[in-house]
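One structure is given here, and the rest of the page talks about it.
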Amino acid sequence: MQQVFFQETEFLNSVIDYDHKVETENLCLDIAYGTDKNFLFGCGISIASILKYNEGSRLCFHIFTDYFGDDDRKYFDALALQYKTRIKIYLINGDRLRSLPSTKNWTHAIYFRFVIADYFINKAPKVLYLDADIICQGTIEPLINFSFPDDKVAMVVTEGQADWWEKRAHSLGVAGIAKGYFNSGFLLINTAQWAAQQVSARAIAMLNEPEIIKKITHPDQDVLNMLLADKLIFADIKYNTQFSLNYQLKESFINPVTNDTIFIHYIGPTKPWHDWAWDYPVSQAFMEAKNASPWKNTALLKPNNSNQLRYSAKHMLKKHRYLKGFSNYLFYFIEKIKH
């Protein structure tokens with residue numbers, strides 16, 4: 001048995017198991033999410049999108065969260081029933097992670113991926129971790145069938161180009177990052193090697209070091225890049241094609257999403273489940289999955305803080321919806337004055 005840093009008895013409060021699989025085959029690709037209350041809606045649609053394009057595939061889903069309400073219970077059970085799949089909810093105590101670096105956009109939930117990786121040690125040879133703002137639009141059969149060589153810890157997708165990798169390698173003080181700096185929203189993890197390299201324990205230790213904290217800008221992601229350089233398999237960009245819906249506010253931009261894209265990763269503060277961003281062409285993969293899920297009649301989310309009001313106003317004005325745009329700017333300024 002391999003050693004685990006995050007012990008179940010320390011972080012796991014309870015498990016809810018929505019098991020509606022028809023077959024009794026136990027072998028499956030475990031797909032896991034770590035999310036807080038704000039991303040559960042997106043997480044549900046992410047799962048629906050994978051199931052929509054991979055019906056009949058051997059998949060099991062796992063959601064690690066510190067909140068799960070009555071409506072969430074209803075919808076996720078209905079999703080598992082609709083697609084005859086299994087979705088397990090792990091209600092966790094994240095207090096141990098709250099002291100780690102965070103921002104207004106990245107809460108302590110970004111560290112749930114370490115809990116997830118440790119949970120599957122000795123339980124599954126590999127686990128696919130996905131951010132909840134990733135939507136599938138193709139088959140993931142190659143990931144289901146993939147086998148790791150013994151010396152690699154994870155399959156990842158790089159972001160940026162070689163000059164960016166060089167800058168990150170210099171900033172973070174790890175030469176190996178120059179071969180490729182990756183985004184941590186897609187991680188196919190070799191659990192045996194993750195344990196052997198003591199990734200979670202080393203990552204948390206680094207995140208408590210003042211000298212490391214000074215260097216990092218993307219806490220979990222930077223630390224993983226520092227630890228896993230030279231221990232990675234780089235996958236095609238189609239498995240983590242990043243796009244910010246706020247690019248739509250620019251006069252011109254390049255949309256990297258193509259028909260070959262498997263996973264669209266909606267980075268940035270504006271998400272396709274926001275009611276000011278659903279009608280862009282690049283958001284339609286999300287909307288199609290939503291319409292093929294128990295959330296099909298659920299309203300999209302309205303802005304609920306000053307940052308969202310500001311972006312909502314910008315998008316409304318870009319679409320020439322001036323009344324809505326100016327009214328949201330007014331609400332934005334009111335919120336700023338209040339706080």
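Each residue, glycine too, has its Cβ placed from N, Cα and C.
Every position carries its original residue.
Per Swiss-Prot, the features are as follows:
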- 34-39, 131-132, 265-271: UDP binding site (BINDING)
- Asp131 to Asn: Loss of activity. Cannot complement a deletion mutant (MUTAGEN)
- Asp131, Asp133, His265: Mg(2+) binding site (BINDING)
- Asp133 to Asn: Loss of activity. Cannot complement a deletion mutant (MUTAGEN)
- Tyr181 to Ala: Does not affect transferase activity. Can complement a deletion mutant (MUTAGEN)
- Ser184 to Cys: Does not affect transferase activity. Can complement a deletion mutant (MUTAGEN)
- Asp220 to Asn: Loss of activity. Cannot complement a deletion mutant (MUTAGEN)
- Tyr239 to Ala: Does not affect transferase activity. Can complement a deletion mutant (MUTAGEN)
For Tyr239 (mutagenesis position): DSSP state (helix, strand, coil): helix
Of the mutagenesis positions listed as Asp131, Asp133, Tyr181, Asp220, Tyr239, the one whose CA lies nearest the CA of Gly34 (UDP binding site): Asp131
Near-site residues: Mg(2+), ref Asp131, Asp133, His265, CB cutoff 8 A to centroid: Ser46, Leu130, Ala132, Ile134, Gly185, Gln242, Tyr266, Ile267
Local backbone state of Asp220 (mutagenesis position), from DSSP in three classes: helix
For His265 (UDP binding site), the one of Asp133, Tyr181, Asp220 that lies nearest, given that the mutagenesis positions are compared by Cα: Asp133
Sparsest Cβ surroundings (other CB atoms within 10 Å) among the binding-site residues Gly34, Pro269: Pro269
Whole-number Å value for how far Asp133 (mutagenesis position) lies from Ile267 (UDP binding site) (Cα to Cα): 7
Within 10 angstroms of Asp131 (mutagenesis position), Cα basis - recorded positions out of Asp36, Ser184, Lys271: Ser184
Helix, strand or coil at Asp131 (mutagenesis position) [DSSP, three-state]: coil
Spatial neighbour of Asp133 (mutagenesis position) that is closest, considering only the recorded positions Asp36, Asn38, Tyr181, Lys271 and their CA atoms: Lys271
Where Lys271 (UDP binding site) falls in three-state DSSP terms: coil
His265 (UDP binding site) - helix vs strand vs coil (DSSP): strand
Residue among recorded positions Asn38, Asp220, Tyr239, Lys271 with least C-beta crowding, 10 angstrom cut-off: Asn38
